[in-house]
Amino acid sequence: MSAKAISEQTGKELLYKYICTTSAIQNRFKYARVTPDTDWAHLLQDHPWLLSQSLVVKPDQLIKRRGKLGLVGVNLSLDGVKSWLKPRLGHEATVGKAKGFLKNFLIEPFVPHSQAEEFYVCIYATREGDYVLFHHEGGVDVGDVDAKAQKLLVGVDEKLNTEDIKRHLLVHAPEDKKEVLASFISGLFNFYEDLYFTYLEINPLVVTKDGVYILDLAAKVDATADYICKVKWGDIEFPPPFGREAYPEEAYIADLDAKSGASLKLTLLNPKGRIWTMVAGGGASVVYSDTICDLGGVNELANYGEYSGAPSEQQTYDYAKTILSLMTREKHPEGKILIIGGSIANFTNVAATFKGIVRAIRDYQGPLKEHEVTIFVRRGGPNYQEGLRVMGEVGKTTGIPIHVFGTETHMTAIVGMALGHRPIPNQPPTAAHTANFLLNASGSTSTPAPSRTASFSESRADEVAPAKKAKPAMPQGKSATLFSRHTKAIVWGMQTRAVQGMLDFDYVCSRDEPSVAAMVYPFTGDHKQKFYWGHKEILIPVFKNMADAMKKHPEVDVLINFASLRSAYDSTMETMNYAQIRTIAIIAEGIPEALTRKLIKKADQKGVTIIGPATVGGIKPGCFKIGNTGGMLDNILASKLYRPGSVAYVSRSGGMSNELNNIISRTTDGVYEGVAIGGDRYPGSTFMDHVLRYQDTPGVKMIVVLGEIGGTEEYKICRGIKEGRLTKPVVCWCIGTCATMFSSEVQFGHAGACANQASETAVAKNQALKEAGVFVPRSFDELGEIIQSVYEDLVAKGAIVPAQEVPPPTVPMDYSWARELGLIRKPASFMTSICDERGQELIYAGMPITEVFKEEMGIGGVLGLLWFQRRLPKYSCQFIEMCLMVTADHGPAVSGAHNTIICARAGKDLVSSLTSGLLTIGDRFGGALDAAAKMFSKAFDSGIIPMEFVNKMKKEGKLIMGIGHRVKSINNPDMRVQILKDFVKQHFPATPLLDYALEVEKITTSKKPNLILNVDGFIGVAFVDMLRNCGSFTREEADEYVDIGALNGIFVLGRSMGFIGHYLDQKRLKQGLYRHPWDDISYVLPEHMSM
């Protein structure tokens, strides 16, 4: 959400820190917070003024009218404060319908003053600007300030000066206080703007001869401005409204939400409740809550929440397990219900999100059965059939009753089923599979005739006169038609999937040319990106600079802005500098409201229509679609969005607009145009902007509006009907009717979905619309029926003549999507069995990386997983690590190190120098480790005794690999071998091959003392013993690892550490190019050549 309430303490702290005014503000930072855990001795140490001044104490928990409720203790000593707090601190209180515990109080100095010194000041944001209210009589009895107070609107980008304040606001203020008040209000307004407040009320503001005192303060800030105000705000806290506790689970989901590009929301209403929801989509989540409350479930509704914006499988798992954990804590005598609902997704892969939920259900199957939980599922969107299949499957395998429905079932029908108001069908009708839409069912390869590109009703627009003649449209700068079959757009952002979706839509609508002319992406140079137009490959240019894109594509008049919330404002402002652009869609959610208002102001000046922010966009069947609107091609075809119908709609929610596509296609001849204006408080274009366009468009015969709690935009529709400006039938339903039934305020998924006054509630708006003559259903459940009855009435009157359906062209399916749907298979070019990086976390041979660290497996354990695909015993891991340590380096003289040093001194980079050293490893250097293992294993396994083996090798004239050392001998042992031998003898369960090799060593050293078992030989034979005897491998597996050269890997990996060390050493010593000295080279030339 956007506007969030902050505590009085936070508001005052920010104000005292950052307000800039000539008025003398008294008692700065003089406040002390008291909670049930407060240590009074410590509090007095921090705030010594508590002992010397008269005090005021009050709860700081977003409670309005505390004075009237007797929740303010005035003019008390410290002991008096303690006595006053005793029956209140930590005790339950009732405020209106809300019950909650009082556990956060504020103590401040008492300010003696007269009633004449109390004033009221309030600043709040609206679409047009910020209203400043002032009343010369403040305090608890201020009454209806809207009616009494002086009011001044400060427009967007305008400044408030002291002269305006005196002239418009301080009309009735005492003359001697006007200067002080004007300076304070001016500073307060600048502070309010700079720190992105949306509401700031001080009542009373006391002005005495000593200065200004801020007694009581209430405030809201725009939480989305955190990235701008972080330095000044610090770690700001947003307390829950009174009557609702702050739960750690809510904080956990809020933290997940903050770290994700997706949206994840959770509000606990009644943790003991029977009905729980897990709904996809900001709009759909409100509709489900409405329906539950309408059907009598308000007291049993446990939570409000939503997930949207394509969360990953892991994020959905984390969200789902949080809800399942909460709902399986307390039993309910009637069992519990979980509603996993959602509208038809535009771009979220339903199967991926459902797999996360399925994982959570499997993890909690025991508690779910114990608590007698029944689950109802309804969803649509990309790959929804697979999602529903896995959901149904988990019900069968776990024994949990799970009822699964798709787009063939009305979105909220499952609520009626869950609450026993409608029967649960045994076999719901199944929708056609994705593939059935995209693959030509007849088998014919010919492209069908072009589909119709105008509704039949549009071609007869002049023949059938409307029932009433509409008043002429007011002259406007903005066009009634935003999109046509020839509309061209630029897409800001590297959104290849959305662009391909637009091109597929264009193709299936039989457009002559693609609707995307170019893309703008500032983070790469100019280039071309490959896309498909039907089965053909085409190139679309990508520009670094917007100016270049505009210059080269003057035919473009639409920009689709996929910039992030941080970049969306600047990129949209830049776009509006180009007169050719008439429509801009802003997809990003979370743009601060103050910045959105600046965009709206500039757009109005330029005559530009903005759709969004926080939207999926809009669609005009047969002509143009914005980004991901309408979902994937299967939904476009199922909802008949490839040709126009007669019904135009406007909604706030992107997901609900897709649901409207589905409802309208099932109950009428289809959609003519649909726009989702976005969920923010100040959408760029309003309901009425689009409703008036539809009124002036001959092809539109009826209008559907899906309104929402918050704002007053829907009342303009009532006014339009009364004034005769709107004459076409309008069907409207405002979602959010459940809000009036909750005891405490709930912020819904959309930033603008919050009623600040009675007229903004969904119930009030639905009533007013009905009285104005709009067709209003009794609930969202009946919306489809009302639309159908209005449509059938228009058909009966002849205003709409349904046209004959023409099949659309067949569009080839993307390979990657066909594979995801399981429609095709192809042999993979590569196979791997050791590592998987595709999920939420890295997996080594089946073990998540978090487990690797939790178990403290170390380098040896990781090698066990990556090299041998299994967990090795601890001593084996330690042995591997010891081998790496002892093989790490053997000085600069050996061939590998020598090569590395020469390369480093020749100025080569790290990788080149390292590889030059590694390339020397072979039979003569390092490779003895592998060869020794094979040679000793063969001898031992053949059953010949050590003496026989030595004699055999001597007779064949072969060296025994792993025996012998240039420097070390039986009298000067190699300490590396000694360390390894001690460890192996102490920890290995058996060492038959090592014992054999040591017997061989006795024979060889009796002939020559330096023919010892060297470090290569020791590691080789000991490693074979480890593989054969640790219990983790079969004999065949152990032999295979020796045969494929796994042991050489130990030397290569270990020695790489030393080679890198030599490289860094040479660079650090700044050694120059190496040239070998002549006196160390013996020049032996052929004699006949030297003559």
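The backbone N, Cα and C atoms fix where each Cβ goes, and this holds for glycine too.
For H750, the entry in Swiss-Prot reads active site, tele-phosphohistidine intermediate, with the evidence type similarity to another entry.
Its Cβ placed at the centre, E118 (ATP binding site) has 22 other Cβ atoms within 10 Å. Annotated ATP binding site per Swiss-Prot: K58, R66, G67, P109, V111, E118, D216, in sequence order, evidence recorded as similarity to another entry.
Within its own chain, A262 (Mg(2+) binding site) has Y307, S308, G309, A310, P311, S312, Q315 as residues 6 or more apart in sequence whose C-beta sits under 8 angstroms from its own. Here Swiss-Prot flags D257, S260, A262 as Mg(2+) binding site, drawing on similarity to another entry.
Taken from Swiss-Prot, the feature domain 'ATP-grasp' applies to 4-265.
Cβ neighbour count for K530 (mutagenesis position): 10 (other Cβ atoms within 10 Å of its Cβ, all protein chains included). K530 to R appears in Swiss-Prot as a mutagenesis experiment; the accompanying note says: Abolished ubiquitination by the BCR(KLHL25)complex, leading to imapired differentiation of inducible regulatory T (iTreg) cells; when associated with R-536 and R-544.
According to Swiss-Prot, the mutagenesis experiment K536 to R carries this note: Abolished ubiquitination by the BCR(KLHL25)complex, leading to imapired differentiation of inducible regulatory T (iTreg) cells; when associated with R-530 and R-544. Shown in sequence order, the list is empty: the chain has no residue 6+ apart in sequence with a C-beta less than 8 angstroms from the C-beta of K536 (mutagenesis position).
Among the mutagenesis entries in Swiss-Prot is K544 to R, noted as: Abolished ubiquitination by the BCR(KLHL25)complex, leading to imapired differentiation of inducible regulatory T (iTreg) cells; when associated with R-530 and R-536. In the structure as shown, the Cβ atom of K544 (mutagenesis position) sits within 10 Å of 15 other Cβ atoms.
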Any idea of the Cα spread of the ATP site, K58, R66, G67, P109, V111, E118, D216, as a max distance in Å?
18
For the binding-site residues listed here (K58, R66), which one has the lowest count of neighbouring CB atoms within 10 Å of its own CB?
R66
What is the Cβ neighbour count of V111 (ATP binding site) at a 10 Å cut-off, with all protein chains included?
19
Relative to the Cα of S260 (Mg(2+) binding site), which of the recorded positions K58, R66, V111, K544 has the closest Cα?
K544
Nearest-integer angstrom distance between the alpha carbons (Cα) of E118 (ATP binding site) and K530 (mutagenesis position):
69
Across all chains shown, how many C-beta atoms besides its own are within 10 angstroms of the C-beta of D216 (ATP binding site)?
21
So if I measure Cβ to Cβ from D257 (Mg(2+) binding site) and keep only same-chain residues at least 6 apart in sequence, which ones fall under 8 Å?
S263, L264, K265
I'd like to confirm something. Which of the binding-site residues, R66, G67, P109, has a Cα closest to the Cα of K544 (mutagenesis position)?
R66
Once the DSSP letters are reduced so that anything not helix or strand counts as coil, what is D257 (Mg(2+) binding site)?
helix
Neighbourhood of the Mg(2+) site (D257, S260, A262): other residues with Cβ within 8 Å of the Cβ centroid, in order?
L256, A258, K259, G261, S263, L264, Y307, G309, P311, Q315
